[in-house]
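Asks: Pulled these from Swiss-Prot:
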- LYS160, MET166, GLY167, GLN188, GLU189, TYR190, ILE191, LYS201, PHE202, ASP203, THR249, ASN250: ATP binding site (BINDING)
- ARG227, TYR251, SER252, LYS271, LYS367: L-glutamate binding site (BINDING)
- ASP336, GLU349: Mg(2+) 1 binding site (BINDING)
- GLU349, ASN351: Mg(2+) 2 binding site (BINDING)
- ARG106 to Glu: Nearly abolished polyglutamylase activity (MUTAGEN)
- LYS178 to Glu: Decreased polyglutamylase activity (MUTAGEN)
- ARG205 to Glu: Nearly abolished polyglutamylase activity (MUTAGEN)
- ARG227 to Glu: Nearly abolished polyglutamylase activity (MUTAGEN)
- GLU349 to Gln: Loss of polyglutamylase activity (MUTAGEN)
Amino acid sequence: MPSLPQEGVIQGPSPLDLNTELPYQSTMKRKVRKKKKKGTITANVAGTKFEIVRLVIDEMGFMKTPDEDETSNLIWCDSAVQQEKISELQNYQRINHFPGMGEICRKDFLARNMTKMIKSRPLDYTFVPRTWIFPAEYTQFQNYVKELKKKRKQKTFIVKPANGAMGHGISLIRNGDKLPSQDHLIVQEYIEKPFLMEGYKFDLRIYILVTSCDPLKIFLYHDGLVRMGTEKYIPPNESNLTQLYMHLTNYSVNKHNEHFERDETENKGSKRSIKWFTEFLQANQHDVAKFWSDISELVVKTLIVAEPHVLHAYRMCRPGQPPGSESVCFEVLGFDILLDRKLKPWLLEINRAPSFGTDQKIDYDVKRGVLLNALKLLNIRTSDKRRNLAKQKAEAQRRLYGQNSIKRLLPGSSDWEQQRHQLERRKEELKERLAQVRKQISREEHENRHMGNYRRIYPPEDKALLEKYENLLAVAFQTFLSGRAASFQRELNNPLKRMKEEDILDLLEQCEIDDEKLMGKTTKTRGPKPLCSMPESTEIMKRPKYCSSDSSYDSSSSSSESDENEKEEYQNKKREKQVTYNLKPSNHYKLIQQPSSIRRSVSCPRSISAQSPSSGDTRPFSAQQMISVSRPTSASRSHSLNRASSYMRHLPHSNDACSTNSQVSESLRQLKTKEQEDDLTSQTLFVLKDMKIRFPGKSDAESELLIEDIIDNWKYHKTKVASYWLIKLDSVKQRKVLDIVKTSIRTVLPRIWKVPDVEEVNLYRIFNRVFNRLLWSRGQGLWNCFCDSGSSWESIFNKSPEVVTPLQLQCCQRLVELCKQCLLVVYKYATDKRGSLSGIGPDWGNSRYLLPGSTQFFLRTPTYNLKYNSPGMTRSNVLFTSRYGHL
């Protein structure tokens, strides 16, 4: 009888014993497909033969995908790609070539396009040797040679194949009659007096990164290669025309010469670094700044020639892309530049697929930096793919359900409907531009942090230089795309293009006010809701789906950075939706006008002021009663609506006597108001000077000592404070830091000025402008106050026609000082709570959302006998109730 199986043992065929001594043993293994890690950036490098590209991909933490994978975040190819491939790319993908760049990378195309631009702007394009394209310009070349013979002059010409590379087929001639007329050749005048180094001729390989063509963005790498000839240079004559090692500087040619010197250092051998070359120039009393300026100008002007072709081809490949969207293309170009004996740069050629071979250590050092910094500038994030899919889904729903779309205006619509329609269109245009500006600010901040050895040369910071380049761009579009030049000119001249974020917000506010007046609603001065102090770490915001738990903060550095960018974008969207409530109130008026006036303005197609009856309510004394001021005329805004209250009107003039009496009484009333306002401003300044920021758990004296200690050791704390304020805190948290000061002021001012609403005080509106300036450019305004430009915020008053009195300016200066102290105390508290900012792990960057508790920071405000009880004490003022209980 067979025995029962033991419990838990499953009977079956006996397993094969693989540990046998048979001569053959199967070694076949099951292929296991490697899974992609969630949140990993992928790269397809099947199209490159250069190992340095793969090494940099690994160093960046990207995961290489199989050759057939076309969904990678990054695709790298050595050769140019077809336009169909670019058309098939998703928005989250990047490929390292632009369509249409061959217009300057092929020798014949470059010569043809440069010739056209030279005809239009001869004084701007003097850096290209005179060139002829054979066979089309064979006759012109022969005529030029005959003219030289008549003048008894003889020049040397260099002959190149039209689409050659690596020095193949290049020769020098002095007799132009011997050239064949039907071959496809490029003939250039030879630069006979080059700048020599140790007696050798050389050229420069400059690396250029183009990250976008719509709009154009160009970066220059501040290093490169100096490629020297391998025979001492002698001006060309009949006996040495064939000595190519003397006249050509191509590495692919000179490396075959026995005199080619390979050296591991950057200051010896036949190949050296541009970094060493600039030091050489400086040591020999040459102007290095002018050298880089000339190189930058040459590069930008050359790419301006390519821009019409590249932009047209790119838009054909990517139709329907909204302006300002991320470019799926980028390109690393190699510019070959020759210097003459006066250090003037001459453009030889441009390589769209520069060699990334690393035969020597100097190649590895330079080219690794070029690639590594370029990939960092691209800002490829793990969340790009997910956000792209979500955006596509939202766009599909919008098209399906007609969401957020403006209804068409029907024929025969009334004037009221036409005005509403124009306002809606204007608001949509402004919101789109606002989103573009915020994206651009975010990109520029990332570029400034990750530029490495690159420098942005277009668009330049110099306004005059930018205007010069834009004029050249307009000429280039007119020259190469004459049929589409008008549309490009309209884009270039769009008044919204040069506006900053705060200007667009002002225009949006204007449209909102016009809309409310058109609808017959009561217009209220709007501004951000008062926030009492710092946020709690557990109640920071309503998190989106991508931020489900705090455990996500423990991810890799690249993932954390992408999540940070994603949260920033989420906040931008949130701000955009609430744009009505985040607008800066502006009640400065210049001229007394009828409230019912309707005027054209840049802010909206038709400015409408509601015809409301005059109000009988009297308002408290403030600067607004003195004079009515409109917003200034500027390049970005030509006019703005009159926002004066309905009670300020022209008085009817029955006769000359009544008119004279009313003018005298009005002057006396304004004089009395001015004196009272100065007195109240002095009281405000006195209170502001006594205000102090208190460190949690410490006395006033101890808090002052902490601030003084930070200031005394500013060299040590400067970088840490900058990192905390500009990087670790986003714009929402920065605003909440300043709200500690702002809330205290909102509490004090009504008691001094004896008004129920602080918004009615002109000084508070000035304070609001200062707060907005301090938060300008993601907190850069406040940080400038710690630097040499500590009074840069005062420039906001230079552009305004409203006169700010010395007392008001002193109040603003004290306000800025309180904000600086507040930041230092919050920074110190965060440092003590978390430990040294420099001694913690990489996950510290995510602590930007973990700010100190809200009830621990406050301004100690002195108590004065102000004898005014606000009828509407808001919840945000609860911190100060105990201190003003006796009032």
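Glycine is no exception: its Cβ is also placed from the backbone N, Cα and C atoms.
If you look for the noted substitutions, you won't find them, since the model keeps the original residues.
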Asks: If the L-glutamate site is taken as the center of the Cβ atoms of ARG227, TYR251, SER252, LYS271, LYS367, which further residues of that chain fall within 8 Å of it by their Cβ?
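Replies: Same chain, not in ARG227, TYR251, SER252, LYS271, LYS367, Cβ within 8 Å: ARG205, LEU225, ASN250, LYS255, SER355, GLY357, ASP359, ASP363.
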Asks: Taking Cα-Cα distance, which of the binding-site residues LYS160, GLU189, ILE191, SER252, ASP336, LYS367 are within 10 Å of ARG205 (mutagenesis position)?
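Replies: Qualifying among LYS160, GLU189, ILE191, SER252, ASP336, LYS367: ASP336.
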Asks: So which recorded positions out of LYS160, ILE191, ARG227, ASP336 end up within 10 angstroms of TYR251 (L-glutamate binding site), measuring C-alpha to C-alpha?
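Replies: The recorded positions close to TYR251 (L-glutamate binding site) (Cα within 10 Å), listed in sequence order, are ARG227.
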Asks: Return the count of C-beta atoms lying within 10 angstroms of the C-beta of LYS367 (L-glutamate binding site), excluding that atom itself.
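Replies: For LYS367 (L-glutamate binding site), the 10 Å Cβ neighbour count is 26.
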Asks: Largest pairwise Cα distance, Å, within the listed L-glutamate binders ARG227, TYR251, SER252, LYS271, LYS367?
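Replies: Comparing all Cα pairs, the maximum is 17 Å.
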Asks: Test of understanding: give the count of other CB atoms lying within 10 angstroms of the CB of ARG205 (mutagenesis position).
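Replies: I get 21 for this one.
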Asks: List the residues of the same chain that sit at least 6 positions away from GLU189 (ATP binding site) in sequence and have their Cβ under 8 Å from its Cβ, in sequence order, or write 'none'.
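Replies: When sequence neighbours closer than 6 are ignored, GLU189 (ATP binding site) has PRO129, ARG130, THR131, LYS155, THR156, PHE157, ILE158 within Cβ distance under 8 Å.
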Asks: Is LYS367 (L-glutamate binding site) helix, strand or coil when read with DSSP?
Replies: helix
Asks: Could you tell me which three-state DSSP class TYR251 (L-glutamate binding site) falls into?
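Replies: Looking at the DSSP assignment, TYR251 (L-glutamate binding site) belongs to a helix.
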Asks: Nearest by CA distance to ARG106 (mutagenesis position): which of the binding-site residues is it, out of LYS160, THR249, SER252, LYS271, ASN351?
Replies: ASN351
Asks: C-alpha of GLU349 (mutagenesis position) to C-alpha of ASP336 (Mg(2+) 1 binding site): distance in Å?
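Replies: Here the two Cα atoms are 5 Å apart.
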Asks: If you count CB neighbours within 10 Å, which one among the recorded positions LYS178, LYS271 has the smallest count?
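Replies: Each of the recorded positions LYS178, LYS271 was scored; lowest Cβ tally within 10 Å is LYS178.
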Asks: How many other Cβ atoms sit within 10 Å of the Cβ of ILE191 (ATP binding site)?
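Replies: I count 18 other Cβ atoms within 10 Å of it.
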Asks: Provide the number of Cβ atoms within 10 Å of the Cβ of GLU349 (mutagenesis position), excluding the reference atom itself.
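Replies: The answer is 19 other Cβ atoms.
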